[in-house]
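Structure record follows, encoded as structure tokens.
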Amino acid sequence: MYYPFVRKALFQLDPERAHEFTFQQLRRITGTPFEALVRQKVPAKPVNCMGLTFKNPLGLAAGLDKDGECIDALGAMGFGSIEIGTVTPRPQPGNDKPRLFRLVDAEGLINRMGFNNLGVDNLVENVKKAHYDGVLGINIGKNKDTPVEQGKDDYLICMEKIYAYAGYIAINISSPNTPGLRTLQYGEALDDLLTAIKNKQNDLQAMHHKYVPIAVKIAPDLSEEELIQVADSLVRHNIDGVIATNTTLDRSLVQGMKNCDQTGGLSGRPLQLKSTEIIRRLSLELNGRLPIIGVGGIDSVIAAREKIAAGASLVQIYSGFIFKGPPLIKEIVTHI
């Protein structure tokens with residue numbers, strides 16, 4: 001397959017520049033006959049989850065296509081679902097560059113992007129143009145300059161604007177790169193947010209005559225007690241699913257490696273075992289009461305199977321996709 005050669009060339013570039021270059025090419029072909037250049041035939045392996053039918057259990061995690069610019073081209077590669085975003089109500093530039101770093105030996109990435117995106121209105125226009133026939137998730141967050149205590153308003157604004165176009169909505173309260181965001185995972189703040197989100201979901205269901213499930217994305221750095229409290233809150237508020245996990249602040253597996261001391265969230269292979277353990281513990285706590293979407297360090301069929309064995313109904317990839325390319329999609333879907 002050609003990807004090892006493509007990767008070698010892309011890895012000569014700064015990581016964010018490589019991302020921008022790749023998306024520039026994908027934007028050119030998305031929605032055109034040239035999508036055939038990236039199209040892969042993968043077997044149909046339907047999974048029912050959150051009331052939706054996924055063509056196969058493998059999805060693209062949020063963060064790669066923040067603005068929904070390349071939905072069709074990414075869909076042509078064989079993903080059963082694509083999660084775009086994280087998107088915020090207003091455009092924002094994110095954190096200062098450089099803000100994305102490779103840990104090549106560990107096949108990991110550290111990012112402190114900071115929800116850089118062109119805003120929810122722009123994303124909706126891109127979604128309207130797409131023809132992807134898989135499940136489209138839209139991941140939403142709060143603007144950096146919105147005080148945490150008013151953060152729920154940003155989620156509600158995004159929900160209102162995307163509801164008609166989303167297969168499911170992912171609530172990102174676990175990025176380590178927006179100050180204070182992770183505090184929304186705890187106690188009263190979480191209950192307050194989930195109450196508001198559930199009320200808004202009910203209102204929008206009545207308005208649009210369709211039910212769009214809500215999944216909450218959690219961090220891998222939760223203690224046992226915190227994880228139990230989060231699981232309890234999700235069940236009490238009738239949330240439809242949980243995405244486990246986001247990136248980690250833990251650097252124990254990458255000590256001494258180039259870029260290991262960079263601030264931000266670590267993803268890729270170093271996150272693999274940690275996220276799988278969170279899924280296992282979460283699954284025991286939830287006991288089948290809501291489904292888990294497993295993400296974190298999946299870079300092989302074995303890693304995907306481990307997530308499912310731990311309790312995930314669906315899995316997503318991001319860093320593994322960067323390091324292994326489109327062949328990883330076909331490999332996982334075929335053999336999972």
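Indices start at 1 and increase along the chain as displayed.
The backbone N, Cα and C atoms fix where each Cβ goes, glycine too.
Per Swiss-Prot, the features are as follows:
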| type | residues | note |
| --- | --- | --- |
| ACT_SITE | Ser175 | active site, nucleophile |
| BINDING | Ala62, Gly63, Leu64, Asp65, Lys66, Thr86, Asn139, Asn172, Lys217, Thr245, Gly268, Gly297, Tyr318, Ser319 | FMN binding site |
| BINDING | Lys66, Asn111, Arg112, Met113, Gly114, Phe115, Asn172, Asn177, Asn246, Thr247 | substrate binding site |
| MUTAGEN | Ser175 to Cys | 500-fold reduction in activity |
| MUTAGEN | Ser175 to Ala | Almost no activity |
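Here the features listed in Swiss-Prot are painted onto the structure.
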| residue | record | Cβ neighbours (10 Å) |
| --- | --- | --- |
| Ala62 | FMN binding site | 27 |
| Leu64 | FMN binding site | 20 |
| Lys66 | FMN binding site | 21 |
| Arg112 | substrate binding site | 21 |
| Asn139 | FMN binding site | 26 |
| Ser175 | mutagenesis position | 25 |
| Lys217 | FMN binding site | 25 |
| Asn246 | substrate binding site | 26 |
| Gly268 | FMN binding site | 24 |
| Tyr318 | FMN binding site | 22 |
Minimum Cα separation from Asn172 (substrate binding site), reported as the residue among binding-site residues Ala62, Lys66, Gly268 that achieves it: Ala62
Minimum Cα separation from Lys217 (FMN binding site), reported as the residue among recorded positions Arg112, Gly114, Ser175, Asn246 that achieves it: Asn246
Rounded distance in angstrom between the Cα atoms of Gly114 (substrate binding site) and Ser175 (mutagenesis position): 8
Integer Cα-Cα distance in angstrom, Leu64 (FMN binding site) to Asn246 (substrate binding site): 13
Alpha-carbon spacing, Tyr318 (FMN binding site) to Arg112 (substrate binding site), which is rounded to whole Å: 15
Pairwise CA distance, Lys66 (FMN binding site) versus Asn246 (substrate binding site), rounded so that it is a whole Å: 15
C-beta crowding around Asn172 (substrate binding site), within 10 angstroms: 25
Distance from Ser175 (mutagenesis position) back to Asn139 (FMN binding site), taken between C-alpha atoms, in Å: 12
Candidate nearest Asn246 (substrate binding site) in space, where candidates are the recorded positions Ala62, Ser175, Gly268 and distance is Cα-Cα: Ser175
Lys66, Asn111, Arg112, Met113, Gly114, Phe115, Asn172, Asn177, Asn246, Thr247 excluded, remaining Cβ within 8 Å of their centroid (substrate): Gly63, Thr86, Gly94, Ser175, Pro176, Thr178, Gly264, Gly265
